[in-house]
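J.: Okay, so Swiss-Prot annotates it like this:
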type	residues	note
MUTAGEN	Met32 to Ile	Interacts with CD81, and exhibits HCV infection susceptibility in cell culture
MUTAGEN	Lys48 to Glu	Interacts with CD81, and exhibits HCV infection susceptibility in cell culture
Amino acid sequence: MANSGLQLLGFSMALLGWVGLVACTAIPQWQMSSYAGDNIITAQAMYKGLWMDCVTQSTGMMSCKMYDSVLALSAALQATRALMVVSLVLGFLAMFVATMGMKCTRCGGDDKVKKARIAMGGGIIFIVAGLAALVACSWYGHQIVTDFYNPLIPTNIKYEFGPAIFIGWAGSALVILGGALLSCSCPGNESKAGYRVPRSYPKSNSSKEYV
């Protein structure tokens, strides 16, 4: 079974990845204006996120505008929104569950097997949360690539990957790896290791009585 150090490492990785997912969901830099071809814009930079689009001037001032209509958004953007929100909610739930089952905490009672199962459940929830975020970021990234190579879209309104999508990929990987380490807390190994089959020794010949 995984020791408390391995559990703590997995929880720390998953927590760090979840914080990254929160950051990438909130910031608007999922797409950034492309400078490919003749599209050379030095006066301003345009960004698009899950909730708003922003324009940054050369002076450093940024102005953002929230999306007015949900129905006017693309299906990929709406799906990415939903998956990221689900990922964050599952990650928060996984943190609570994993904390109850970790060896270094007093929550969840003193039953080691029960705590190991709780920690393993938290790790599985972390993995599901990371996969949801990974699918969301990959789907959104695929849409960016598709639009970039679409000849019907003018060059001056094409976008490239923004920093947020890379943060999302990195955060997803950390959450999945951290959840995998927590899932190594399999209670079966410990229960088998804690029980030893008693050995039977043959009786010594000296104990026999001779007439």
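Glycine is no exception: its Cβ is also placed from the backbone N, Cα and C atoms.
Unsubstituted: the structure retains its original residues.
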J.: Mind giving me a neighbour count for Met32 (mutagenesis position)? Other Cβ atoms within 10 Å of its Cβ, every protein chain shown.
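T.: Within a 10 Å radius of the Cβ of Met32 (mutagenesis position) lie 21 other Cβ atoms.
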J.: Between Met32 (mutagenesis position) and Lys48 (mutagenesis position), find the distance joining the two CA atoms and give it rounded to the nearest Å.
T.: 7
J.: Does anything in the same chain, at least 6 positions from Lys48 (mutagenesis position), have a Cβ under 8 Å from its Cβ, and if so what?
T.: Pro28, Trp30, Gln31, Cys54, Tyr159, Gly162
